[in-house]
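The structure appears below as structure tokens.
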Amino acid sequence: MSQLGSRGRLWLQSPTGGPPPIFLPSDGQALVLGRGPLTQVTDRKCSRNQVELIADPESRTVAVKQLGVNPSTVGVHELKPGLSGSLSLGDVLYLVNGLYPLTLRWEELSTSGSQPDAPPDTPGDPEEGEDTEPQKKRVRKSSLGWESLKKLLVFTASGVKPQGKVAAFDLDGTLITTRSGKVFPTSPSDWRILYPEIPKKLQELAAEGYKLVIFTNQMGIGRGKLPAEVFKGKVEAVLEKLGVPFQVLVATHAGLNRKPVSGMWDHLQEQANEGIPISVEDSVFVGDAAGRLANWAPGRKKKDFSCADRLFALNVGLPFATPEEFFLKWPAARFELPAFDPRTISSAGPLYLPESSSLLSPNPEVVVAVGFPGAGKSTFIQEHLVSAGYVHVNRDTLGSWQRCVSSCQAALRQGKRVVIDNTNPDVPSRARYIQCAKDAGVPCRCFNFCATIEQARHNNRFREMTDPSHAPVSDMVMFSYRKQFEPPTLAEGFLEILEIPFRLQEHLDPALQRLYRQFSEG
């Protein structure tokens, strides 16, 4: 067994459902990883000796040297045979061709100094103790006052108790509004209780055994526009005015915690209710971002600015009401959900259309991909074409369309099949590759990825939440593509056009599938 460092050891973490942790030698010995049982990688593009790793526990870094032919990636840097890179804690090593991620982690020694704590999802040795019964999940007691967690603030007032049912509320526009009458508060004290009926209703809920919770998005804190301490003071003043104990969860950044994504609810259920299960059916969420249409009630001419609160309730499965419906007993107003519903997406359905065509050609050809950033092009191409021997040409990797053309021409001269993995929105961007095919005397086909802009934006948000190494794609880029887009036609010179519907990957981890099917933008 390798000697442990003075404080712990470095290890590599696979995605959920992947192989077990890979511990790195702490004595300077090299560890070679590649295709094999340790990584559970069977892709023949990955060499059995793909990378050499040398861990340095003192600096908590790992030197990575590529041994295999196909590229490994360290963080955002793609390696070549014989070249090296360095991993720091939290960095991701992609074993080959941007696939099979392994994240560098550090494991502290236990306080006893005899055995380090097991990493997440790693079972302990049953022989280490006499009692081999499964250990009970640790119950975390809620701390009174404020806690600053990663991209999340949590406040627990005195008197808050764990309960099996929750009455949860948005803050601005639901429990309070501006005293000035303006849309946004002009100062920390520019607020008042939205309706006089609210305090009494909250007292009734508390008496009925509900835990009272506030879920609020406050992106201004993460952007540095709203000082956290100022907002904390405002929350405490509001709670004092309401007169009942609340637990408050504040999302300060985009991502998993920001409504409508369910991260704040997940934290409440898993970390902030002292192990008491919460009945979703017996709970409720109240919010004003409900997707209501213009003129949704007499005197209410403006449509809702967002649907995030209603979508948050949908994601969690909570009964939902607006403040007017809940506190004033107004009838339900008409509303509209987003055009794209991620709950409808699955791994079923045709891989491509028409199904009578062949996805792959046995002979040299050029395949030109067309589709929004986030339409699923690269994943599909890597999984189905590159794995079958097609040469992958990508502008993000090569840097310019001129280099893409040169790479395409070089591959065709070698009798290779080529796939152009760019967005290619218009006729001129596609024509250069059609010309490459004509010059080489080979056919050119188009793979048109059918994801709409709404779905592509959803896909990009999903990638940002699940892959820290993925560069965000701005809305400006997305709308620019939509403006440039010209549907591909056979008249351009394509032999065939295949339509590629977006499908979830069949091997996607169930937890990631659940996350993908959540609404992620209001």
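We count from 1, first residue shown onward.
Glycine too: its Cβ is placed from the backbone N, Cα and C atoms.
This is the original sequence, none of the listed changes applied.
Taken from Swiss-Prot, the feature domain 'FHA' covers 6-110. Among the mutagenesis experiments that Swiss-Prot reports, Arg44 to Ala is described with the note: Abrogates phosphopeptide recognition. Under mutagenesis, Swiss-Prot gives Lys45 to Asn with this note: No effect on phosphopeptide recognition. The note that Swiss-Prot attaches to the published mutagenesis Arg48 to Ala is: Abrogates phosphopeptide recognition. As annotated by Swiss-Prot, ATP binding site applies to Gly371, Phe372, Pro373, Gly374, Ala375, Gly376, Lys377, Ser378.
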Validating a neighbour-count step here. Other CB atoms within 10 A of the CB of Lys377 (ATP binding site): how many? 24
List the residues in the vicinity of the ATP site, defined as same-chain residues other than Gly371, Phe372, Pro373, Gly374, Ala375, Gly376, Lys377, Ser378 with C-beta within 8 angstroms of the site's C-beta centre. Thr423, Phe449, Ala451, Ala456, Asn459
Nearest of the mutagenesis positions (Arg44, Lys45, Arg48) to Lys377 (ATP binding site) - Cα to Cα: Lys45
What average pLDDT is reported by the model for the domain 'FHA' (6-110)? 87
What is the nearest of the binding-site residues Gly371, Pro373, Ala375, Gly376, Ser378 to Arg44 (mutagenesis position), using the Cα of each? Ser378
Express the distance between the Cα positions of Pro373 (ATP binding site) and Lys45 (mutagenesis position) as a whole number of Å. 25
Gly376 (ATP binding site), Cβ-centred 10 Å count of other Cβ atoms over all protein chains shown, is 23
In whole Å, how far does the CA atom of Phe372 (ATP binding site) lie from that of Arg48 (mutagenesis position)? 35
Gly371 (ATP binding site) to Lys45 (mutagenesis position), Cα to Cα, whole Å, comes out at 26
Least Cβ-crowded entry, counting other Cβ within 10 Å, from the binding-site residues listed as Gly371, Pro373, Gly374: Pro373
